[in-house]
Amino acid sequence: MSDQAPKVPEEMFREVKYYAVGDIDPQVIQLLKAGKAKEVSYNALASHIISEDGDNPEVGEAREVFDLPVVKPSWVILSVQCGTLLPVNGFSPESCQIFFGITACLSQVSSEDRSALWALVTFYGGDCQLTLNKKCTHLIVPEPKGEKYECALKRASIKIVTPDWVLDCVSEKTKKDEAFYHPRLIIYEEEEEEEEEEEEVENEEQDSQNEGSTDEKSSPASSQEGSPSGDQQFSPKSNTEKSKGELMFDDSSDSSPEKQERNLNWTPAEVPQLAAAKRRLPQGKEPGLINLCANVPPVPGNILPPEVRGNLMAAGQNLQSSERSEMIATWSPAVRTLRNITNNADIQQMNRPSNVAHILQTLSAPTKNLEQQVNHSQQGHTNANAVLFSQVKVTPETHMLQQQQQAQQQQQQHPVLHLQPQQIMQLQQQQQQQISQQPYPQQPPHPFSQQQQQQQQAHPHQFSQQQLQFPQQQLHPPQQLHRPQQQLQPFQQQHALQQQFHQLQQHQLQQQQLAQLQQQHSLLQQQQQQQIQQQQLQRMHQQQQQQQMQSQTAPHLSQTSQALQHQVPPQQPPQQQQQQQPPPSPQQHQLFGHDPAVEIPEEGFLLGCVFAIADYPEQMSDKQLLATWKRIIQAHGGTVDPTFTSRCTHLLCESQVSSAYAQAIRERKRCVTAHWLNTVLKKKKMVPPHRALHFPVAFPPGGKPCSQHIISVTGFVDSDRDDLKLMAYLAGAKYTGYLCRSNTVLICKEPTGLKYEKAKEWRIPCVNAQWLGDILLGNFEALRQIQYSRYTAFSLQDPFAPTQHLVLNLLDAWRVPLKVSAELLMSIRLPPKLKQNEVANVQPSSKRARIEDVPPPTKKLTPELTPFVLFTGFEPVQVQQYIKKLYILGGEVAESAQKCTHLIASKVTRTVKFLTAISVVKHIVTPEWLEECFRCQKFIDEQNYILRDAEAEVLFSFSLEESLKRAHVSPLFKAKYFYITPGICPSLSTMKAIVECAGGKVLSKQPSFRKLMEHKQNSSLSEIILISCENDLHLCREYFARGIDVHNAEFVLTGVLTQTLDYESYKFN
């Protein structure tokens, strides 16, 4: 840093809570404090981890357990210099980055290219400089000449590469072998000096594509094969020339390696061993491709080389807006932990034969109609059932571009696709005849055949349009699929032989797929016949209901546009609907709350609602809560009956398994949950249920269909995250705020983020929220259908919306609006308004007294005599009055429990303040002490005002006076270490505060068995105590297996209250 620290914009780091790991430059800390950043004492509480050492265990814990961004101190310095918080992505200190440990010197490149290379190297963990010195590990130079080049040749420690090395490392996300990128391997053509001949040169270069190579990159492979000049890509002159003739390219026929750089979104997943072949393979002939559009983050300014940038602009017109937003989001400060996000399919492709991997990728995005065949074959033949098959999201804007790319790849990869249009149509007709004539297979059904049927049904249009979409992707650009014949080099001939072998394998695979498709079709036909019969019965029932509804609601049909509509997926054509929908799908019906013709006041939005409550009274330990519900319902115009009767309009219940629920459904009453009631209270309007949590669950209260699952969540915040926690609890699953290898499911809002990356790496299934909602509503098949594409689609408009066929019977009662009589409306309309005015008049007097209004203290005491006081167990208004009196007497409110001398409480409560203060305060007194001090205008002796709570002391079997005496003699947890698992309740920060006030220390890293035994056997080392909870027991499996005690939170909570160590009462068995 410079001697004079830069000026920090006011409150620049106001939202930053940082935790420093290792030695950090004091000036960096000063900059953070000057920008109003807050330092926290535990990494779980931080928003940013700052460290130079990426291999520190605390850094790994912050990344993997707490999902926190880790940045180098340079992030602080550069953010100050730029005047804004920079994205954290490019400042990771971790050693897994591509260019970690590399210091590159840039020479003989244009300023524009230098900026691009500099940004790429530093973004991926390296350093750049313009001076060639001892620190340099690499010299990046486009031509084998110059002083720096000659100097670097004499030093074995410096590796000399062309700029292509940087680009290839980034695009393939791995550090490439520098030996193949030495600039002396470039072969040059004679440069034309006359400007008049530029056009002729361009034509010659274009013609050379037909004779030899289209590879412009200055790689050894291209130079050995007689490619054009290697410095064209980084020469400003040649860039200008080339942009005229070559930027207009056709993706469907361009198989050159430049396409890989132009789009920056394709990179090989499986590469041949021969480096030369690898460098020269045309794009469309790569054995396996992974979409990595989000992997190469854009960097500020004109970072990409001119040619790449120009081609990106040409190709970018066809890119979907969502891909652009993903790339922009990589630099957005709001995206905390976006690293190299891979396509949903990359883990699937790791251990597959190359032909299967390629089929998976090439068919995943545009050819959704083939997903069932491919997925079926993968699950049957490649053990892919342990991972997810997820489609790439395709928007109409990119569909044409991707079709062209896929058509070319399919032309080269699939022999069955390498046919003329007439042959394809004939082949399809034969397939259709074979399928229609195929009898029901005699062999046992494939274990995933049922899955495939449901998958087909879950995607309308998909099965019926296969025969239409299949040829379109071949025939769309037929004239563009055949480029002029290129000259085959020796290694290309070898590759051609390999490709023929791949084609034979693929042909066999496609035959297997056809056989499986026939099997699926026959099973599908049987299911369709059953569905048609069910639909006919359903329609008859619906017609009767419609007639009843029309007779009841005819006067109000003109005003139905004001009513709430429940969103139902768009209707399919009748023929498709019969063949595809898994359950009978009725016509779209409008859902009503109140009669839309009647205006219901907000304060009485439950007018006309008569509630009965089932299930909840048995579940509630606090009966006062039930009384509160009844009071709130009545305050908003509703009534509550003690039992379910025919006059009830709503049944508030948790489960569909009860006699009250069965009766309510028979009588077409509205069955909803307390969560629905909470939602309508917020909206001040009775709306139909529209979330899975609004409907009673399909199993008895306390049923646990997901008892074997440990669920984590990513992408959901605030109320959505709370809803998922509740859904996991109702399903009987364990919920963890962190992600570890023991988690069985990750529920994602979007396929992004560190948790998503880790889940893919650890083979943890990633699903949408609909998966959990379906289980709650009775689709228990979802437990084994976790890999279905319907649960791995993350572009849902509302992921919490219920699946329609699971709630048809529950929505039936909402198709008839609730009527409110005019008399009831008039009798209720006025009183609530009067009450509202009364409340408005009273409200100002009940506001809190502000601290600013407190008069200055009349007495000034020395620090030794000044009481530092905390209050617990009082209403806020009462606390403000006490604080006023305390200030007048010259006392202070303690900043924390550690600095507290007096705790004022009216009874023993297990609040954080009480449990932290009991270990450190001198006195715990009643409010009467403060009142008496104020009356005497001085602080008096506390002995006569010591808190005594006989009821609590009997309940917890302790004496508060004795506990205080023990705490004064010696801290309870002195010389004791605690490891507390992250999902503990109360929170980890609360437990840490309680332990530290009692003299203990909390370990940030989970101790190994060896470390535990070392501390246990060596009396000179501190004891380590393990604290966990039910949801975190999977983290303690090793401890249980080796007979090590693990305690629950009461070991700490009750321990500090009684000031005793009880090693027996709170152990997990």
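Cβ atoms are placed via backbone N, Cα and C, with glycine included.
Listed in Swiss-Prot:
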- 94-183: domain 'BRCT 2' (DOMAIN)
- 601-694: domain 'BRCT 3' (DOMAIN)
- Trp676 to Ala: Abolishes interaction with TP53BP1; prevents recruitment to DNA damage foci (MUTAGEN)
- 703-779: domain 'BRCT 4' (DOMAIN)
- 866-947: domain 'BRCT 5' (DOMAIN)
- Arg910 to Gln: Abolishes interaction with TP53BP1; impairs intact cellular response to DNA damage (MUTAGEN)
- Trp929 to Ala: Abolishes interaction with TP53BP1; prevents recruitment to DNA damage foci (MUTAGEN)
Study note, to complete from the structure: Across the domain 'BRCT 2' (94-183), DSSP yields 35 helix, 13 strand, 42 coil
Check your understanding: In the domain 'BRCT 3' (601-694), how many residues does DSSP call helix, how many strand, and how many coil?
Key -> 41 helix, 14 strand, 39 coil
Practice item. Kindly assign Arg910 (mutagenesis position) to one of the three DSSP-derived states: helix, strand or coil. Key: coil
Check your understanding: Hey, which of the mutagenesis positions Trp676, Arg910, Trp929 is the loneliest by Cβ count within 10 Å?
Key -> Arg910
Point to revise | the domain 'BRCT 4' (703-779): DSSP-derived helix, strand, coil residue counts | key: 29 helix, 13 strand, 35 coil
Point to revise | Rounded inter-Cα distance in Å - Arg910 (mutagenesis position), Trp929 (mutagenesis position) | key: 21
Study note, to complete from the structure: DSSP, reduced to three states, assigns Trp929 (mutagenesis position) to helix
Check your understanding: What is the separation, in Å, between the Cα atoms of Trp676 (mutagenesis position) and Trp929 (mutagenesis position)?
Key -> 47
Review point. Taking the domain 'BRCT 5' (866-947) alone, what is its mean pLDDT?
Key: 92
